[in-house]
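**Q** Got a structure for you, written out below as structure tokens; questions coming shortly.
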Amino acid sequence: MAGRLAGFLMLLGLASQGPAPAYAGKMKVVEEPNTFGLNNPFLPQASRLQPKREPSAVSGPLHLFRLAGKCFSLVESTYKYEFCPFHNVTQHEQTFRWNAYSGILGIWHEWEIINNTFKGMWMTDGDSCHSRSRQSKVELTCGKINRLAHVSEPSTCVYALTFETPLVCHPHSLLVYPTLSEALQQRWDQVEQDLADELITPQGYEKLLRVLFEDAGYLKVPGETHPTQLAGGSKGLGLETLDNCRKAHAELSQEVQRLTSLLQQHGIPHTQPTETTHSQHLGQQLPIGAIAAEHLRSDPGLRGNIL
């Protein structure tokens with residue numbers, strides 16, 4: 001009985017002292033990668049990587065189209081690089097810092113063509129780097145599997161990537177001529193014949209081929225602007241090639257005819273705006289000599305170089 005009473009008094013004494021201090025026990029520290037950076041999936045979309053524009057249309061050899069929609073990564077040092085063919089190149093810093101860097105090193109722009117062969121893919125208009133935008137050139141080489149093999153920065157804000165793929169191992173896999181439409185192949189044949197007949201100079205030959213590659217959608221016309229990236233917006237009108245422009249023009253013409261017919265059916269009067277050509281407009285303001293001088297100033301120099 002005395003033992004039970006002593007035990008009860010001991011418990012009562014401990015209870016009167018209150019709970020143990022919070023710091024009395026040991027604290028277990030769990031380290032986890034932070035999610036405060038730009039790749040935090042819980043951040044709003046506006047806080048993530050924001051491209052300056054839409055990528056160019058997928059173009060080039062048909063057997064490479066299967067790479068579209070896929071991405072390949074490579075970790076070098078503390079950075080993870082990701083190459084998405086026909087889309088973009090990105091860089092992500094692998095660190096526990098709250099402000100880890102993630103950025104776009106370039107968006108799909110055009111092919112690099114040397115000796116009538118596809119040599120590389122240019123990714124431009126990446127994130128700002130000092131007074132310019134980052135850009136990358138991706139070289140395609142033969143390999144057993146699809147993989148991003150190497151990344152370097154040969155000059156400030158300009159990156160060089162090597163992508164290995166079995167899709168380019170055949171010696172003719174990157175030739176430009178077989179990828180062209182029959183009409184463009186005939187144009188190329190004529191250019192070759194004109195060069196052989198000395199009707200054009202080598203400089204004119206190169207210019208004509210560049211125009212041909214631009215019409216095929218492999219190269220961009222100098223000064224051509226890309227559709228900008230708009231949140232929730234469309235991806236542009238798809239006027240990357242001459243054929244697409246012609247198709248869009250035909251569709252617009254049909255729409256105009258349909259609307260005109262609709263107005264006529266309902267007896268609604270309409271007038272067709274008069275058109276004034278550029279030459280007529282100049283003729284009203286400038287003498288003939290000035291028109292000729294203006295034409296020479298605006299001449300791109302192609303004819304003078306190829307004859």
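The first residue you see is number 1, and the count goes up from there.
Any Cβ shown, glycine's included, is placed from N, Cα and C.
Every position carries its original residue.
Dumping what Swiss-Prot says about this protein:
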- 69-171: domain 'MRH' (DOMAIN)
- Cys84 to Ser: Abolishes homodimerization; when associated with S-157 and S-245. Does not affect homodimerization; when associated with S-157 (MUTAGEN)
- Asn88 to Gln: Abolishes localization to the Golgi apparatus; when associated with Q-115 (MUTAGEN)
- Asn115 to Gln: Abolishes localization to the Golgi apparatus; when associated with Q-88 (MUTAGEN)
- Cys142 to Ser: Does not affect homodimerization (MUTAGEN)
- Cys157 to Ser: Abolishes homodimerization; when associated with S-84 S-245 (MUTAGEN)
- Cys169 to Ser: Does not affect homodimerization (MUTAGEN)
- 176-279: domain 'DMAP1-binding' (DOMAIN)
- Cys245 to Ser: Abolishes homodimerization. Abolishes homodimerization; when associated with S-84 and S-157 (MUTAGEN)
**Q** If you count the other Cβ atoms within 10 Å of each Cβ, which of the mutagenesis positions Asn88, Asn115 comes out on top?
**A** Asn88
**Q** In sequence order, what residues of the same chain, 6+ apart, have a Cβ less than 8 Å from the Cβ of Cys142 (mutagenesis position)?
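**A** Sequence-distant Cβ neighbours: Glu164, Thr165, Pro166, Val168, Cys169.
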**Q** Under the DSSP assignment, what numbers of helix, strand and coil residues are found in the domain 'MRH' (69-171)?
**A** 3 helix, 67 strand, 33 coil
**Q** Looking at the mutagenesis positions Cys84, Asn88, Asn115, Cys157, whose Cα is closest in space to that of Cys245 (mutagenesis position)?
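**A** The answer is Asn88.
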**Q** Which of these mutagenesis positions is closest to Cys157 (mutagenesis position) if you go by CA atoms: Cys84, Asn88, Asn115?
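**A** Comparing Cα positions, the closest of these mutagenesis positions turns out to be Asn88.
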**Q** To the nearest whole angstrom, state the Cα distance for the pair Asn115 (mutagenesis position) and Asn88 (mutagenesis position).
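**A** Answer for this pair: 26 Å between alpha carbons.
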**Q** For Cys245 (mutagenesis position), just give me the three-state DSSP call.
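**A** The residue in question, Cys245 (mutagenesis position), is helix (DSSP, three-state).
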**Q** Sequence gap of 6 or more, Cβ distance under 8 Å: name the residues on the same chain that satisfy this around Cys84 (mutagenesis position), in order along the sequence.
**A** Gly69, Lys70, Cys71, Phe72, Thr90
**Q** Rank the mutagenesis positions Cys157, Cys169, Cys245 by the number of other Cβ atoms within 10 Å of each Cβ and report the first-ranked residue.
**A** Cys157
**Q** Note the mean pLDDT of the domain 'MRH' (69-171), expressed as a whole number.
**A** 94
